[in-house]
Amino acid sequence: MERQLKSIAYAFVANDIDVYIPDGESNCIVVTKLVCKDCGQYWHTSLSECYFCGTLNFYLYECNSCGKKYSLTSSSKSCDTDGCNGKLIKRCSNPECISRTNEEIQRATDEQGGVFDLNSSFNVSLNHCVTCGSKENYYKTYRIYSYRTEVEPNIEALREFANNNKLNSDEDVIIIKHLVDNVIHYGYIPYSKLDETTEITTTFSRFSDLVSELFPVNVPPNVTE
């Protein structure tokens, strides 16, 4: 892999984007991110939610006797409140969850260390987007090619670059690195836009802004990220 493309790969990794090198290809990388189908927010595969109500795991212990909360870093597995000695379990934090309001269900979850105990049958991976609540996700993926220039980007030169590198898919994207007074400016153009575009502008001084363009998040009204 050439140095310019390698630097682009590292920049994507630094912005929490997964990067892969296609078999038998050295002129491009594949970048992908698991996102919500509805709003585009990153789908947090490392998070878990309550089986009963969907509340996120806040990673706290709770005494099953007095209700005192503890950080998971607590070395003790029993409550330190004087005269209590209750057992620390990982309950759902939603006070209206039936794992707290229904005695039979609460007893069943507590016996397994709480809803969020690693060995509990009620501990499930994230099933809802943390931003909009959607249940659908997908991998948004691009095949990335790097084009570096010290002069104003030229559409004809980019078309020739695309032809030489055999770009042919809507997922193929050219990342443009335009060096101006020793300062790098970034731009991009999808293969699908090459024939209809007559002018290229490189408007991003930060690579993270370019990533936000490729993986936009459309926050629904009345929802705060």
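Each residue, glycine too, has its Cβ placed from N, Cα and C.
Since this is a predicted model, take the numbers as computed values, not measurements.
The DSSP secondary structure for C36 (mutagenesis position) is strand. In sequence order, Y42, W43, C129, T131, C132, S134, E136, N137 constitute the residues six or more apart from C36 (mutagenesis position) in its chain with CB-CB distances below 8 Å. Quoted from Swiss-Prot, the note on the mutagenesis of C36 to A is: 10% of wild-type activity.
Around the Cβ of C39 (mutagenesis position), 19 further Cβ atoms fall within 10 Å across all displayed protein chains. Annotation of the published mutagenesis C39 to A in Swiss-Prot: 10% of wild-type activity; the original residue is retained in the structure shown.
The Cβ of C50 (mutagenesis position) lies under 8 Å from the Cβ of L56, N57, C92, N94, C97, S99, V115, F116, F122, V124, each of these being in the same chain and 6 or more residues away along the sequence. Annotation note: C50 (mutagenesis position) sits in a strand segment as assigned by DSSP. Quoted from Swiss-Prot for the published mutagenesis C50 to A: Loss of activity.
Recorded in Swiss-Prot as a mutagenesis result, C53 to R carries the remark: Loss of activity. Proximity of C53 (mutagenesis position) to non-local residues of its own chain (separation of 6 or more, Cβ distance below 8 Å) is seen for C92, N94, E96, C97, I98, S99, given in sequence order.
According to Swiss-Prot, the mutagenesis experiment C53 to A carries the following note: 10% of wild-type activity.
Recorded in Swiss-Prot as a mutagenesis result, C63 to A carries the remark: Loss of activity. Sequence-distant contacts of C63 (mutagenesis position), defined as residues of its own chain at least six apart whose C-beta falls under 8 angstroms from its C-beta, comprise Y70, C79, T81, C84, G86, K87, L88.
There are 12 other Cβ atoms within 10 Å of the Cβ belonging to C66 (mutagenesis position). For the recorded site, C66 (mutagenesis position), the DSSP three-state label reads coil. In Swiss-Prot, a mutagenesis experiment is listed as C66 to A, annotated with the note 50% of wild-type activity.
Classification of C79 (mutagenesis position) by DSSP places it in coil, neither helical nor stranded. Swiss-Prot documents C79 to A as a published mutagenesis change and attaches the note 50% of wild-type activity.
For the recorded site, C84 (mutagenesis position), the DSSP three-state label reads coil. Quoted from Swiss-Prot, the note on mutagenesis experiment C84 to A is: 50% of wild-type activity.
Highest local Cβ density among the mutagenesis positions C79, C84 belongs to C79, counted as other Cβ atoms within 10 Å over all protein chains shown.
Calculated from their C-alpha atoms, the gap between C66 (mutagenesis position) and C39 (mutagenesis position) amounts to 40 Å.
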